[in-house]
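Taken verbatim from Swiss-Prot:
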- 117-154: domain 'VM' (DOMAIN)
- Cys123 to Ser: No appreciable effect on egg turgidity. Slight reduction in egg turgidity; when associated with S-140 (MUTAGEN)
- Cys131 to Ser: Loss of egg turgidity. Females are sterile (MUTAGEN)
- Cys140 to Ser: No appreciable effect on egg turgidity. Slight reduction in egg turgidity; when associated with S-123 (MUTAGEN)
Amino acid sequence: MAFNFGHLLIAGLVALSAVSSETIQLQPTQGILIPAPLAENIRVSRAAYGGYGAAPAAPSYSAPAAPAAQAYSAPAAPAYSAPAAPAYSAPAAPAYSAPAAPAYSAPAAPAYSAPASIPSPPCPKNYLFSCQPSLQPVPCSAPAQSYGSAGAYSQYVPQYAVPFVREL
């Protein structure tokens with residue numbers, strides 16, 4: 001069976017919903033294996049903060065026991081050290097420095113220029129939706145014919161030619 005990202009996502013969602021919905025509480029007869037130092041840290045921190053309603057545990061440190069009697073040790077042997085060797089230092093290596101790297105500067109950014117403008121197509125004159133005005137104003141001396149008329153506009157009714165589109 002191939003493993004893919006979908007399986008990982010589903011497993012993550014199931015695990016997240018299980019963890020977020022309830023806290024898993026182990027019974028005293030159940031257990032998990034954890035390293036001893038980690039278990040000791042957990043035990044100490046639970047005791048320090050009153051975990052499980054128990055009184056804080058006493059620290060697990062005890063002072064070393066006092067010696068029972070004076071221990072006997074033999075007299076120390078005379079210390080012997082070899083004569084000091086003459087100090088030797090290697091001759092200093094000649095100082096070397098790499099040649100300086102040539103100074104580099106990035107090429108200058110090109111000056112900004114506005115993009116070339118795209119010419120608009122010519123305005124159709126006889127289509128249904130056109131950029132040409134369909135109502136032509138007339139001089140204000142023309143009398144209005146009635147209250148509901150076009151007023152200063154002529155009674156010109158534009159004729160539209162809808163382009164014929166043939167399907168293939």
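Positions of Cβ are set from backbone N, Cα and C atoms, glycine also.
Along the domain 'VM' (117-154), the predicted structure has mean pLDDT 62.
The number of other CB atoms found within 10 A of the CB of Cys123 (mutagenesis position), across every protein chain shown, is 9.
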